[in-house]
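Peer 1: As listed in Swiss-Prot for this protein:
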- His24, His26, Lys153, Asp272: Zn(2+) 1 binding site (BINDING)
- Lys153, His186, His214: Zn(2+) 2 binding site (BINDING)
- Lys244, Tyr245, Arg275, Ile276, Leu277, Tyr278: substrate binding site (BINDING)
- Lys29 to Ala: 3- and 20-fold decrease of the affinity and catalytic efficiency for D-xylono-1,4-lactone-5-phosphate, respectively. 2- and 15-fold decrease of the affinity and catalytic efficiency for L-arabino-1,4-lactone-5-phosphate, respectively (MUTAGEN)
- Glu34 to Gln: 20-fold decrease of the catalytic efficiency for D-xylono-1,4-lactone-5-phosphate, but almost the same affinity compared to the wild-type. 6- and 11-fold decrease of the affinity and catalytic efficiency for L-arabino-1,4-lactone-5-phosphate, respectively (MUTAGEN)
- His100 to Asn: 4- and 5-fold decrease of the catalytic efficiency and affinity for D-xylono-1,4-lactone-5-phosphate, respectively. Same catalytic efficiency for L-arabino-1,4-lactone-5-phosphate compared to the wild-type, but 2-fold decrease of the affinity (MUTAGEN)
Amino acid sequence: MENKFARTVLGDIPVEKLGITDCHDHFIKNGGPEVEEHIDFLMLNVDASIKEFKEFIDRGGSTIVTMDPPNVGRDVLKTLEIANAVKNLGGNVIMSTGFHKAKFYDKYSSWLAVVPTEEIVKMCVAEIEEGMDEYNYNGPVVKRSKAKAGIIKAGTGYGAIDRLELKALEVAARTSILTGCPILVHTQLGTMALEVAKHLIGFGANPDKIQISHLNKNPDKYYYEKVIKETGVTLCFDGPDRVKYYPDSLLAENIKYLVDKGLQKHITLSLDAGRILYQRNYGLTKGKQTFGLAYLFDRFLPLLKQVGVSKEAIFDILVNNPKRVLAFDEKRNFDPLKVSKEVLELKKELNLN
């Protein structure tokens, strides 16, 4: 595909303008089911977000991919404020459509549960090609923003894929096929990644446009190698500064292992700083000193170099790989006859139409 582009909230840009990219992060979370888990997920401060983004830019960063889907924190208008504040500094924002893990949706009455897959695909396609709904598909009224989604999210739970999650994976794959839009999947604690990748590919998605997130929380370098070699997808390691799960050194050494195996083209990085105390400027509003997006540059990249990851590999991880995986693909038609037998059998077993 000539003239490869990524879709930001302010319009399509050549992928060469993405620069150093954080492939999975958050600025605004305007409520939703995550807030019931912890109040730190409520993130409404536009000024703090702009300051955080500027610190990211000051250290050489350019693009942030915000992975908040409709009804799980996404705020189109506030994110547009942030994007407009940093556009002249070289900052870009990509937003998502799609879904999170099944835990966040009523299994009987949510629109993910009751609306036919074909219609949900149309709704997601519209968010990518016409504009995101400012009301996040919260009710019967839809108001399209000028801002379009540039990535599709799906999610799975811990150690299992719920039937609604398989439905959301089908929506993501079919939407990607029809629009060329890339996909990123939340896997709870890095489990079910291999199955997620195989299901997406089984529905017809291009593995070159798929990122699987959170495998850093399942620190098994041999599993990473297996997922990449068997499916060809990209792993988004989104967890520097998460010592409650593992030390940074373990993540750095696991990345080094993959690079040494010749798999550096299948790695992206991010901070996934989706809580108030994961960002420096939000932390200050609560009277606390915390790390933030600058941690990637100040602490983690020097550590990658210390463990022996080459500058060339780091450039691939931060620039070349996001440029490839976030570029829109050629549009295709979805052919149900090409869906894998394994996926069709699983749909039947889970009673999915």
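For all residues, glycine too, the Cβ spot is worked out from N, Cα and C.
So, quick note: what you're seeing has the original residues, none of the substitutions.
Give me the local environment of each listed feature.
Peer 2: There are 28 other CB atoms within 10 A of the CB of His24 (Zn(2+) 1 binding site), with all protein chains counted.
With a cut-off of 8 Å between CB atoms and residues at least 6 apart in sequence, the same chain places Met67, Pro69, Ser96, Thr97, Gly98, Phe99, His100, Ala172, Ile183, Leu184, Val185, His186 near Lys153 (Zn(2+) 1 binding site), listed in sequence order.
DSSP assigns Arg275 (substrate binding site) to coil in the three-state reduction, placing it in neither a helix nor a strand. Taking Cβ-Cβ distances under 8 Å and a sequence gap of 6 or more within the same chain, the neighbours of Arg275 (substrate binding site) are His38, Asp40, Phe41, Met43.
Long-range Cβ proximity for Lys29 (mutagenesis position), meaning a same-chain Cβ under 8 A and a gap of 6 or more residues, is found for Val35, Phe41, Leu42, Met43, Leu44, Asp68, Gly73, Asp75, Gly274.
The secondary structure of Glu34 (mutagenesis position), as reduced to three states from DSSP, is helical. For Glu34 (mutagenesis position), the same-chain residues 6+ apart in sequence whose C-beta sits under 8 angstroms from its C-beta are Phe41, Val72, Gly73, Phe104, Gly274.
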Peer 1: Can you tell me how many other Cβ atoms are located within 10 Å of the Cβ belonging to Lys244 (substrate binding site)?
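Peer 2: Around Lys244 (substrate binding site), other Cβ atoms within 10 Å: 5.
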Peer 1: In this structure, which of the binding-site residues Tyr245, Tyr278 has the fewest other Cβ atoms within 10 Å of its Cβ?
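Peer 2: Result for the binding-site residues Tyr245, Tyr278: minimum number of other Cβ atoms within 10 Å at Tyr245.
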Peer 1: Once near-sequence residues are set aside, which residues in the chain of His214 (Zn(2+) 2 binding site), 6 or more away, have Cβ atoms under 8 Å from its Cβ?
Peer 2: His186, Thr187, Gln188, Leu189, Gly190, Cys236, Asp238, Gly239, Asp272
